[in-house]
Structure formats: C-alpha cells, structure tokens
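Asks: Can you read through this structure? Questions will come right after.
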Amino acid sequence: MKNPMLEAASLLLEKLLLISNFKLFSVSVPGGGTGKNRPYEISSFVRGDVLEVSRTHFIHYGIYLGENRVAHLMPDILLALTNDKERTQKVVSNKRLLLGVICKVASIRVDTVEDFAYGADILVNHLDGTLKKKSLLNEEVARRAEQQLGLTPYSLLWNNCEHFVTYCRYGSRISPQAEKFYDTVKIIIRDQRSSLASAVLGLASIVYTGLASYMTLPAICIPFCLWMMSG
C-alpha cells in the first residue's frame with residue numbers, strides 16, 4: 001500500500017528541483033534514461049575513473065572499480081524500511097532515490113555499469129576539467145571508494161554522491177551542484193530561524209484560508225527546504 005505522505009514528499013522534492021533547474025547545475029548529459037539495458041564500452045574505463053551520468057534531476061557520480069563495477073553513494077528509501085539485502089541490492093528506481101533524499105538514508109554501494117548509468121550516457125573524469133584540481137593516482141581513488149562501502153547518512157548539501165567522488169578523487173569533499181542549489185534556495189530563505197515562524201504562519205494560513213490558498217505551497221516549501229538543507 002502506498003504511503004500518501006511519502007508520495008506527496010517525493011512529488012514536492014521533484015517540483016522543487018525542477019523549479020531550481022538543479023539538473024542544469026552541471027554539464028548536460030544527452031540521452032539520459034533512454035534505455036536501461038543499453039550496452040556500454042567498459043573497456044575504455046580505467047579503475048579509479050569518475051563516471052558521471054544524468055539521473056532524474058541530479059547529475060550522479062560514481063567511481064569505477066574495474067570488472068564492470070561502480071561504487072557510488074545512492075540514496076534509497078528501502079534502507080529505512082527493510083534489512084532484506086536481496087531487495088535493497090536491486091537497481092534503485094528514481095522514486096526510491098527521491099524518497100531516500102527526503103529521508104536522508106543512503107549507502108555507498110557497488111553496481112554494474114549498466115545499473116549505475118540507468119540508461120544514460122556516461123562522461124569520464126569530466127570533473128577533472130570542471131574543478132581544475134589535481135587528482136590522486138587512480139588506484140588510490142579506487143581504494144578510497146572501496147573503504148567507504150556501506151550505509152551512510154545522506155545530506156543534499158553535505159554528503160551526496162558528488163562529495164563522495166571528490167573525496168576519493170581529489171582528497172576533499174566538495175559539491176558544486178549542492179553549492180548552487182543552496183545559493184538558489186537561500187535567496188528565498190535567509191535564516192534557518194525562519195523555519196518555525198514560516199511553519200506556524202503556514203499552518204495558520206491553511207486553517208483560516210483552506211488548502212487551496214496560494215499561501216499553502218510556500219508554507220509547505222519553506223520548512224521543507226530548510227529540512228533538506230540541514231546536515
């Protein structure tokens with residue numbers, strides 16, 4: 001049975017990301033999600049390479065470990081709902097991903113290149129040129145990725161897939177995607193202390209003017225954005 005609250009939260013996050021053009025914060029990757037079973041030329045990948053694909057409204061990153069294996073930090077709501085590894089190891093759908101972002105649950109897991117890419121085109125080591133940082137040796141990059149496998153808390157701003165790969169590749173956790181998302185949101189929300197006030201005002205507007213009020217969406221979105229931006 002579907003949970004209406006999780007369904008609504010998933011839809012809200014998706015709309016927020018669309019509004020902020022989050023997908024445009026990194027390079028546009030053509031062909032995203034056009035065919036989950038498409039073949040990939042994995043012989044061109046080297047252990048320790050950073051792989052980059054377009055996934056839902058995010059640019060998703062992973063570290064190639066060799067032998068058709070990719071380590072990547074992946075939000076997944078199922079991690080909060082079950083300990084059944086057979087279920088959680090299945091390919092993470094876009095809805096599972098979005099709900100995992102909302103609930104801040106994730107793991108650093110290993111998938112095949114095909115499952116990681118989810119039908120999108122793959123860019124290799126594109127961050128090297130974007131960030132203009134000196135990368136570590138590829139074997140060290142892969143070793144760092146392997147050492148971090150397992151459950152991890154998720155934060156859109158402080159611990160996402162880009163933070164994971166930049167730590168492995170360059171030795172420091174940075175995420176231009178997250179920084180640009182934060183810059184967009186803070187134009188509207190300047191102080192986290194406004195969360196309680198906005199929630200109270202939003203509740204009052206809903207009570208007195210009804211759910212159809214034009215004030216309802218901001219009343220819900222502002223506290224929700226603050227929740228997602230918290231560590």
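Glycine is treated like the rest: Cβ placed from N, Cα and C.
Okay, so Swiss-Prot annotates it like this:
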ACT_SITE  His60  active site
ACT_SITE  His72  active site
ACT_SITE  Cys161  active site, acyl-thioester intermediate
DOMAIN    50-177  domain 'LRAT'
MUTAGEN   Glu14 to Leu  Increases degradation via the proteasomal pathway. No effect on endoplasmic reticulum location. Impairs vitamin A uptake. No effect on retinol acyltransferase activity
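So that I understand the layout, could you describe where these features sit and how close they are to other parts?
Replies: Sequence-distant neighbours of His60 (active site): residues of the same chain at least 6 apart with a C-beta under 8 Å from its C-beta are Glu52, Val53, Ser54, His72, Phe116, Cys161. His60 (active site) carries a strand DSSP state (E or B).
In the three-state DSSP scheme, His72 (active site) is classed as strand.
Of all the Cβ atoms in the protein chains shown, 24 others lie within 10 Å of the Cβ of Cys161 (active site, acyl-thioester intermediate).
Within the domain 'LRAT' (50-177), the DSSP-based counts of helix, strand and coil residues read 51 helix, 38 strand, 39 coil.
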